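K.L.:
Here it is, the structure, as structure tokens.
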Amino acid sequence: MGKALVIVESPAKAKTINKYLGSDYVVKSSVGHIRDLPTSGSAAKKSADSTSTKTAKKPKKDERGALVNRMGVDPWHNWEAHYEVLPGKEKVVSELKQLAEKADHIYLATDLDREGEAIAWHLREVIGGDDARYSRVVFNEITKNAIRQAFNKPGELNIDRVNAQQARRFMDRVVGYMVSPLLWKKIARGLSAGRVQSVAVRLVVEREREIKAFVPEEFWEVDASTTTPSGEALALQVTHQNDKPFRPVNKEQTQAAVSLLEKARYSVLEREDKPTTSKPGAPFITSTLQQAASTRLGFGVKKTMMMAQRLYEAGYITYMRTDSTNLSQDAVNMVRGYISDNFGKKYLPESPNQYASKENSQEAHEAIRPSDVNVMAESLKDMEADAQKLYQLIWRQFVACQMTPAKYDSTTLTVGAGDFRLKARGRILRFDGWTKVMPALRKGDEDRILPAVNKGDALTLVELTPAQHFTKPPARFSEASLVKELEKRGIGRPSTYASIISTIQDRGYVRVENRRFYAEKMGEIVTDRLEENFRELMNYDFTAQMENSLDQVANHEAEWKAVLDHFFSDFTQQLDKAEKDPEEGGMRPNQMVLTSIDCPTCGRKMGIRTASTGVFLGCSGYALPPKERCKTTINLVPENEVLNVLEGEDAETNALRAKRRCPKCGTAMDSYLIDPKRKLHVCGNNPTCDGYEIEEGEFRIKGYDGPIVECEKCGSEMHLKMGRFGKYMACTNEECKNTRKILRNGEVAPPKEDPVPLPELPCEKSDAYFVLRDGAAGVFLAANTFPKSRETRAPLVEELYRFRDRLPEKLRYLADAPQQDPEGNKTMVRFSRKTKQQYVSSEKDGKATGWSAFYVDGKWVEGKK
């Protein structure tokens, strides 16, 4: 009798499952997806593993045929798709096919969400054979008991869930491949659009505009320091004057109030004592885990999901992509037993705490929890420190969610002083309850003990402290709060949040600074154009409804191709109109805002333009016929608009107060340096609003305050410049093109040696040859055709020795390093980011041996890393 083949999608998951299955099973990994829609027009070849069984036809030589070839899916012919084995996965597929031929049965044990279902379906389609040979097994946690139960009751592939995943993929493909070329034509090359990503960018853009339109308003608060009859200190805040909320808007009003308060008599009007409770939060779902990891651990969404994936695959937590707060009965019994044994009965509620899941959540799924509550974070020796921290957070939330409420005695004191009312609030913890395992992030102002005073007691004024404040604009999104907003609006699902957050940053429409989102100007322009021409596509409710439609497909409540057809019909109508000229209702181009600045080359006026790389000045003569065209541009150096995280929550308000306001629409203006004598202030709503101002004076680029830098090649001074990739130092000698980077710490990068061509060393992945380059992370070999070929690798010491005479003097010591370790393994040059020094190490079969040598006091010394 042969063995059964079990296929999972990750090697780590395969390793864990293998521990629980006997010798009758062979567990192998597909290493993620094995096939997908083509990345180029190669779909025209229609590979043998296509989902279609029709005879391959020669593609028509028209635009539609070419588009279908590129997309790999044909929305005009019943959504016929052409899947291809992913590059590099041929060997994996071949091995799985060979194992499948020998296997008695094949178990598809990929993840339990739609993505996992789709991977399982692709595996079955590619491997082939009788469908009866395949079984689908799913489990919420990788434990011995869960694995045994899953294999005792295997099921079949859920084709509805597969179709829901395909429908999402096809819609995203259509939008990306059909709208992006329109953006290239109308706005700028290299732009892209996405069905969900563009809506997420809209959220960031709208928040950016709310912030720029916000005008901070001044207001004042007055605190009073008093003492009680027994001499205890009592801090109060003025809340009312003449029974109206106290909110003076300037210093004069505040001083008038202070004068009255200084003469008033203070007495306690009311003391209110009442018990309050604080209930624990629900166990984590994907979005709340991402938010808690951001707030408590400082993790980004991508890092959180990567750590959670590793914990799941190692068997330590349940599946991490879920929107259900449901807990299995076994899990509830387990944690209640743990609470009773370790904290006592007073921490255990009479009945389990229940939490409501949102509408459309997958109740069959569980919340994210530890597989075994008795396993502590410190015992996860095979996990990295960040994974242990995330596990501890999940463990704490799981245990806390089934504990009793925390109990407090809350006190409110109301004090009278003439026409004024003052208040003080305090809270005393009487029973810690769930906070014993999940402490609060920080104590609020109420978490203080108020002195024992009663109604009628007189207080003595010690000091009045007026403080100026300004109203704050809406807070910028963090990764976690953007996920929360997407979830609230029903956009995306647990399995897509992380990819949405990553994609909108990769596209260059937004950026993250100090863990907060900023909209790029091109992101604003693209959002405006898409909103004007694709209202449904950019509509929050429509996007949420489409998510619901996909849920219906997964639940066998809707036919997937009917959903796609309805979407495509509306979409193509909008696309056809958008492709027309603006006069006919088509998409507006990326217009220039003309200025009074003269072109230094031809004298025509320069205009404010926006490209993917940022805002710049371009000559209006660029629109002329080729022979008359002027291509002159002027780089604009943006003022440092990134907020200093150390400034705290007032940073955004302070930045807005410092900005100029557009004379036409009142929006905060963005400021740029044209040259050392001119600064350009551009309306934050540019190019929709053409407001701008030119300021003259003496200016310089912020970013380098060190000593004068001398060019190492010609001896001239180097000055700070701003380019498409940021700030750099450039030689002032026009004949010398030398430049040097500005490092993150603000220092000028040390001089780098010129590349050394090594035509004797051919590249493996192209016809190029290697050159030896000196970079920020030491020397490395790179293709001479960069960026066409991006092949790089570390140089072998024996290679450097071979070409020692070509190396600059500064690098020749590397050629003198040991060429082999004591075991005869070849050595290569590496760079330590910790010490900023180069060293050599050896490898065997692609893995580090642990041997290394370091250059110390003019000689090479062997030593362990």
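Note: Cβ is positioned from N, Cα and C throughout, glycine not excepted.
Those substitutions? Not in this structure, it's all original residues.
Relevant sequence annotations retrieved from Swiss-Prot are reproduced here:
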- 3-142: domain 'Toprim' (DOMAIN)
- Glu9 to Ala: Abolishes enzyme activity (MUTAGEN)
- Glu9, Asp111: Mg(2+) binding site (BINDING)
- Asp111 to Ala: Abolishes both magnesium binding and enzyme activity; when associated with A-113 and A-115 (MUTAGEN)
- Asp113 to Ala: Abolishes both magnesium binding and enzyme activity; when associated with A-111 and A-115 (MUTAGEN)
- Glu115 to Ala: Abolishes both magnesium binding and enzyme activity; when associated with A-111 and A-113 (MUTAGEN)
- 158-575: domain 'Topo IA-type catalytic' (DOMAIN)
- Arg168 to Ala: Abolishes enzyme activity (MUTAGEN)
- Tyr319: active site, O-(5'-phospho-DNA)-tyrosine intermediate (ACT_SITE)
- Arg321 to Lys: No effect (MUTAGEN)
- His365 to Arg: Increases DNA binding affinity (MUTAGEN)
- His365 to Ala: No effect (MUTAGEN)
- Thr496 to Ala: No effect (MUTAGEN)
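Help me see these features in their spatial surroundings.
P.N.:
In the predicted model, the domain 'Toprim' (3-142) has a mean pLDDT of 84.
In this structure, Glu9 (mutagenesis position) belongs to neither helix nor strand by DSSP; it is coil. If you draw a 10 Å sphere around the CB of Glu9 (mutagenesis position), it holds 22 other CB atoms from the protein chains shown.
Asp111 (mutagenesis position) carries neither a helix nor a strand DSSP state and counts as coil. Close to Asp111 (mutagenesis position) in the fold, though at least 6 residues off in sequence, lie Glu9, Ile119, Val138, Tyr319, Arg321, each with a CB less than 8 Å from its CB.
Cβ-based neighbour count (10 Å, all protein chains) for Asp113 (mutagenesis position) stands at 20.
DSSP classifies Arg168 (mutagenesis position) as helix under the three-state reduction. Less than 8 angstroms from the CB of Arg168 (mutagenesis position) sit Arg114, Leu550, each of them six or more residues away in the same chain.
In the shown protein chains, 23 other C-beta atoms lie within 10 A of the C-beta of Tyr319 (active site, O-(5'-phospho-DNA)-tyrosine intermediate).
Following the DSSP three-state reduction, the secondary structure of Arg321 (mutagenesis position) is coil.
Other C-beta atoms found within 10 angstroms of the C-beta of His365 (mutagenesis position) number 21, with every protein chain shown included. Under the DSSP three-state reduction, His365 (mutagenesis position) is assigned to coil, being neither helix nor strand.
A coil conformation is recorded for Thr496 (mutagenesis position) in the three-state DSSP classification, outside any helix or strand.
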K.L.:
Work out how many Å separate Asp113 (mutagenesis position) and His365 (mutagenesis position) at their Cα atoms, rounded off.
P.N.:
9
K.L.:
What is the total of other Cβ atoms whose distance to the Cβ of Glu115 (mutagenesis position) is within 10 Å?
P.N.:
21
K.L.:
Going by DSSP assignments with H, G and I as helix and E and B as strand, what are the residue counts for the domain 'Toprim' (3-142)?
P.N.:
54 helix, 24 strand, 62 coil
K.L.:
Do me a favour and check the Cα-Cα span between Thr496 (mutagenesis position) and His365 (mutagenesis position); whole Å is fine.
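P.N.:
For Thr496 (mutagenesis position) versus His365 (mutagenesis position), the Cα atoms are 16 Å apart.
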K.L.:
Hey, which of the mutagenesis positions Arg321, Thr496 is the loneliest by Cβ count within 10 Å?
P.N.:
Thr496
K.L.:
Hey, how far is Glu115 (mutagenesis position) from His365 (mutagenesis position), Cα to Cα, in Å?
P.N.:
15
